[in-house]
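A.B. asks: Pasting the feature list from Swiss-Prot:
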MUTAGEN   S71 to A  Strongly reduced interaction with BTRC. Strongly reduced ubiquitination
MUTAGEN   S76 to A  Strongly reduced interaction with BTRC. Strongly reduced ubiquitination
DOMAIN    163-284  domain 'MI 1'
MUTAGEN   E249 to A  Reduced interaction with EIF4A1
DOMAIN    326-449  domain 'MI 2'
MUTAGEN   L340 to A  No effect on inhibition of EIF4A1 and on inhibition of translation; when associated with A-333
MUTAGEN   H358 to A  Strongly reduced interaction with EIF4A1
MUTAGEN   P420 to A  Strongly reduced interaction with EIF4A1. Strongly reduced inhibition of translation
Amino acid sequence: MDVENEQILNVNPADPDNLSDSLFSGDEENAGTEEIKNEINGNWISASSINEARINAKAKRRLRKNSSRDSGRGDSVSDSGSDALRSGLTVPTSPKGRLLDRRSRSGKGRGLPKKGGAGGKGVWGTPGQVYDVEEVDVKDPNYDDDQENCVYETVVLPLDERAFEKTLTPIIQEYFEHGDTNEVAEMLRDLNLGEMKSGVPVLAVSLALEGKASHREMTSKLLSDLCGTVMSTTDVEKSFDKLLKDLPELALDTPRAPQLVGQFIARAVGDGILCNTYIDSYKGTVDCVQARAALDKATVLLSMSKGGKRKDSVWGSGGGQQSVNHLVKEIDMLLKEYLLSGDISEAEHCLKELEVPHFHHELVYEAIIMVLESTGESTFKMILDLLKSLWKSSTITVDQMKRGYERIYNEIPDINLDVPHSYSVLERFVEECFQAGIISKQLRDLCPSRGRKRFVSEGDGGRLKPESY
């Protein structure tokens, strides 16, 4: 009945103000109104009581809904709830009052883990918390007793022949740059060489044959350091057996391969990584001409070492390890051999073999000294052709050429004491070099010239001095 009464009141609200416009008036109107209200209520409950009950119920619902949200506010709804109930009015809850409130409006939070909590949602636990060891269930259908004492280890597959050459070639080429044998040994230990250990000396020697003398010296040192750590003496013997077998193919790319391999064998015997009877084991059993030449070269070097020559000097000392006096002698011999043979390409090759590009100014200096001390035109022309060829091939750089000429310019007064006509010869040679494009105009203009000596009787301007007595 209450629900039906509320629906009827919603459709036809019994407002006393609105009933004032009815057709009845006076006491009849009031009596009719009270009779209608009593009929509508049914239970003889006044309409004002129903309206007041509805307002109070609505205020209670709002109070329960907002109690959790506004629990932290200073002026909560509960403080004013009793006043609202007593007055019959609702307290408006505008969203503007919660504009800067960072708390969740649903009252449940965002579901994030606790900050600094121990064991909350998404947290591993307190620092230092030890978890229990997971015990294996023996009755588990998937239980395997072999897994209890199982030790796992990283397995590196052995290298095949193609991967071996592709992997080790950059390692050896980088070694020629830094020269650190320990780094190469560490990198080789990380690889599973397997049966390819004997291929390390073969590949290193093959690359050194195409390089310089310093590279061959570094290769001999590398083989000596790797023997005993990465490979054994047996692996070294197998590698040199393969080198002697492959000498015909190596000689196609490097004609001097037989002599160089013989030097490698002699150095290996001297370092103790090859036995002394290695060469004797090949006597009378070698049919290859190149292999026989290599063994003969090694035999000669070993016999020389018995007479006092060190076996570690088979490659010489290359690059900056050579002394200045030794380099000066080598350059002087190079120029003298060139003047005898006239072979410019051989002279250029010998200069590159010295591996001292920072010392090429010495060749320019010694060559010009030979021109100044010569008496014929052949030396003048041959030295000019040599410097021109070295300049065009960029064997001698601009700085080295300039430094060699400047040394001559600074020492020409002392040279002139031993060579009287050195000034005139130098001026002529410098002019020819400028015409050939060897030196620049600025360097030519720096050439010193010696003026004509005046006689005692000549004064300034060539006039005779007046008698002063």
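Backbone N, Cα and C define each Cβ position, glycine as well.
Mind mapping these onto the model and telling me what they sit next to?
C.D. replies: Across the range of the domain 'MI 1' (163-284), the DSSP-based residue counts are 91 helix, 2 strand, 29 coil.
Less than 8 angstroms from the CB of E249 (mutagenesis position) sits no same-chain residue that is six or more residues away.
Taking H, G and I as helix, E and B as strand and the rest as coil, DSSP gives the domain 'MI 2' (326-449) the counts 99 helix, 0 strand, 25 coil.
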A.B. asks: Round to a whole number and give the Cα-to-Cα distance in Å for the pair P420 (mutagenesis position) and H358 (mutagenesis position).
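C.D. replies: P420 (mutagenesis position) to H358 (mutagenesis position), Cα-Cα distance: 32 Å.
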A.B. asks: Distance between L340 (mutagenesis position) and H358 (mutagenesis position) at the Cα atoms, whole Å?
C.D. replies: 26
